[in-house]
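All remarks here apply to the structure that follows.
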Amino acid sequence: MAGIFYFILFSFLFGICDAVTGSRVYPANEVTLLDSRSVQGELGWIASPLEGGWEEVSIMDEKNTPIRTYQVCNVMEASQNNWLRTDWITREGAQRVYIEIKFTLRDCNSLPGVMGTCKETFNLYYYESDNDKERFIRESQFGKIDTIAADESFTQVDIGDRIMKLNTEIRDVGPLSKKGFYLAFQDVGACIALVSVRVFYKKCPLTVRNLAQFPDTITGADTSSLVEVRGSCVNNSEEKDVPKMYCGADGEWLVPIGNCLCNAGHEEQNGECQACKIGYYKALSTDASCAKCPPHSYSVWEGATSCTCDRGFFRADNDAASMPCTRPPSAPLNLISNVNETSVNLEWSSPQNTGGRQDISYNVVCKKCGAGDPSKCRPCGSGVHYTPQQNGLKTTRVSITDLLAHTNYTFEIWAVNGVSKYNPSPDQSVSVTVTTNQAAPSSIALVQAKEVTRYSVALAWLEPDRPNGVILEYEVKYYEKDQNERSYRIVRTAARNTDIKGLNPLTSYVFHVRARTAAGYGDFSEPLEVTTNTVPSRIIGDGANSTVLLVSVSGSVVLVVILIAAFVISRRRSKYSKAKQEADEEKHLNQGVRTYVDPFTYEDPNQAVREFAKEIDASCIKIEKVIGVGEFGEVCSGRLKVPGKREICVAIKTLKAGYTDKQRRDFLSEASIMGQFDHPNIIHLEGVVTKCKPVMIITEYMENGSLDAFLRKNDGRFTVIQLVGMLRGIGSGMKYLSDMSYVHRDLAARNILVNSNLVCKVSDFGMSRVLEDDPEAAYTTRGGKIPIRWTAPEAIAYRKFTSASDVWSYGIVMWEVMSYGERPYWDMSNQDVIKAIEEGYRLPPPMDCPIALHQLMLDCWQKERSDRPKFGQIVNMLDKLIRNPNSLKRTGSESSRPNTALLDPSSPEFSAVVSVGDWLQAIKMDRYKDNFTAAGYTTLEAVVHMSQDDLARIGITAITHQNKILSSVQAMRTQMQQMHGRMVPV
């Protein structure tokens, strides 16, 4: 009987040879240790028992290549224990290996008379060993890996039809520690053929990321372990940040950190740093590509870090390598001189050729030349003055003064730029020679009062620095200071001193002196102010009486000064004491009150980060896996271990590579905001990493993620008390923010995070950045994006965000929580939502929502923001509801979720209308009166049972009209239920 089964099984194997002899190409991250299909000749595995158990069979494929298989089919005999052991397999450093088994198995039901002995499974075992010395199978040494069952088994019919039913199973085992291992297959009574056995391990293959090469890395021992690998920069590159990656258990590289940059003279191409081509260059180690040599420059070798300037062209010291080479300018044009006595005005035009630069300036060279030989010139010296300046002129004119009269001067105007010093040439200048005229003397530099009496002042002065000829006389002008030159006197003298007499005692006078030559008067000197005495100077200090008088007067003056000073000090002390008291009182009143500080008000945004966020060493952080992608980069989970503290789970936001300064500032601004908050219902900031890359924000880890997704996942699983508890936590956090004068602007269930204890915490403080990437945002008429469905009408219309607008958003969050994460306003468009709110519509109560909670929602949705409750009042209301669970009884409607009709607070009271016509007129829908009458809806009792399909059936197809009518219908239904006592009033 067994021989027949072998024959059948052997015949069936010919039908599957095509499936197992295809090209054996395995993934790059799998390293094969054993492949039975690749063995040339017999496998020679050890079987126990040697006879009657496993049997090696060779079959030929269509290319006449033998395939070695093992089969066994002892299904007629009970208590089978047939073992087959492989040769010793070296593990090559792998800690976890994988076994891929391809096999066929006979369906026991297709074999007659074997129901008690036939099995459809076999067992897989392994045994570790440091050497290949085991010649026999010792069953006790082997550890079981798994029991292998077939997904598909074949029958006699399949054999006849040559239908292939090949099973493939993969198992893994680890961690392994010895040099090698054996595999064993135990048959317990199945009809089975091992078509192929492949043993392999996984590795993260050699790869290049961010110009860093990461070697082949064998995966870790656990199926969830990550192996940190440091990369090495490719040739011709250097580290910018330490390149690291994590090798995952599946053989895939994860979370690249850091990067390398191509050296100067090299650029990245296909993951390599290749030398710049001839004619190209790269000056620095950056991620930029090689650039073509700028104009008037060249490179003659590969890998150039700069380009050489053409002959006659230069590059200034502060010129970047990317700037063109330039040359000095040509000479200025059209030099014109204008001589005025001993001053000269020069004007000229810009050079015809600027040399390719914009930093042109002009220098003036002055030379004084002899009359007999103009070629013998010498510098003018420091006595000559230039307006506005002599060198570095940005204008094309200069005024030169304080020259000597009747003297020959040569003036050179040089045009210079940033490269003139490399090639000074006379071609850059233009000159002119002039002769000064006869000139008046210069002003007198120093005038002194030698003696002052009651009625006179004795003056003396120096000769002008440049007399420009023979001084004929000096003129002294003086006047009383109070007259301010309205009435003055003139005294002339040939000497350089004079006595001015006939003055008034104790009077201030102002004196001016000027010189005159044959060319005329020079300028007056600077004013000299002198005050005449009250008594003759000889009286003061002569005799005892004068001494007593002087002491008495001096003492009186001192006494008056002391009294005045004492009074002033007393007043100041009084004011200071009062001001100090007020300041102390103000400080006392403000003690303990914290106010939110906007980080964008800091001139240096980094200062806000340093002030409000704690810097964490990157070595304290271990990234475990990526859990999402945010606006600025990846969001990961990981662990934080600060020295002296226990290790905690954290969430890690990373800033993606290639960020701009603005993106970095916006990214860290959220940390500057979070760092100011300390409340159990506000997400807690652990710290930031800014001193290395990637830049990271570290916060506490919230296991259950965002509130909206969490509620949808757990629809209907919580009690009303639990839901109200969540709302209470959110309200408490918002009260804290409101007390700190912080306006959130984007309060929604998606921005509330939930931890493992169902504690809800407010997060996402990035609304100060416009919500460009928020899928719920929509353009408003004033530009920018805001989440329409959660935003108060005044914030939509006027962008007026306050704590009251946050209260409106909180009402929407209440509705989201009680509806288990439904989308507010369902599938209505944003424009329809805005229009409906403007018309007074509000969201209906979710299914099973207590009346008290929906009423609180309606309070939050008051049109006038001053009518909305404060967050403190909201928290108090929720506390009362939690303490009084009877107030949270269900509403009358529990059959289904409400339809898409919105509630209209302006709907008429049911008691105020008596007919369908009155009702339609009250809600301004009387145009449909005939539709209702024709369809038989003639009483209000019939109307309250209508649905949206009923309205469409009677010809009301406009969605907005359907919503308005259904809103009023629902309001009437609620009023009827209240009148019949089916709802508990709060």
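Using the three backbone atoms N, Cα and C, a Cβ is placed for every residue, glycine included.
The noted changes are left out; the structure has the residues it started with.
Residues or ranges marked as domain 'Fibronectin type-III 2' in Swiss-Prot: 440-537.
The domain 'Protein kinase' (621-882) scores a mean pLDDT of 88 in the predicted structure. Here Swiss-Prot flags 621-882 as domain 'Protein kinase', drawing on sequence analysis.
Remark: VAL629 (ATP binding site) has VAL635 as non-local neighbours, by Cβ distance under 8 Å and separation of at least 6 in sequence. The ATP binding site annotation in Swiss-Prot covers ILE627, GLY628, VAL629, GLY630, GLU631, PHE632, GLY633, GLU634, VAL635, LYS653, and the record cites sequence analysis as its basis.
Counting every protein chain shown, the number of other Cβ atoms lying within 10 Å of the Cβ of VAL635 (mutagenesis position) is 16. What Swiss-Prot notes for the published mutagenesis of VAL635 to Met is this: Kinase dead; loss of autophosphorylation and loss of CHN1 phosphorylation. No effect on interaction with NGEF.
In the three-state DSSP reading, ASP746 (active site, proton acceptor) counts as coil. A simple way to gauge crowding: the CB of ASP746 (active site, proton acceptor) has 23 other CB atoms within 10 angstroms, across all the protein chains here. According to Swiss-Prot, the active site, proton acceptor annotation covers ASP746.
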Would you mind splitting the domain 'Fibronectin type-III 2' (440-537) into helix, strand and coil residue counts from DSSP?
3 helix, 44 strand, 51 coil
VAL629 (ATP binding site) falls, by three-state DSSP, under strand
Integer Cα-Cα distance in angstrom, GLU631 (ATP binding site) to ASP746 (active site, proton acceptor):
15
Whole-number Å only: compute the distance from the Cα of GLY633 (ATP binding site) to the Cα of ASP746 (active site, proton acceptor).
20
CB-centroid shell, 8 A cutoff, ATP site ILE627, GLY628, VAL629, GLY630, GLU631, PHE632, GLY633, GLU634, VAL635, LYS653, site residues removed
CYS636, THR654
CA pair ASP746 (active site, proton acceptor) / ILE627 (ATP binding site), Å rounded to integer, equals 22
Number of other Cβ atoms within 10 Å of the Cβ of GLY633 (ATP binding site) across all protein chains
19
Neighbouring C-beta atoms (10 Å sphere around the C-beta of GLU631 (ATP binding site))
16
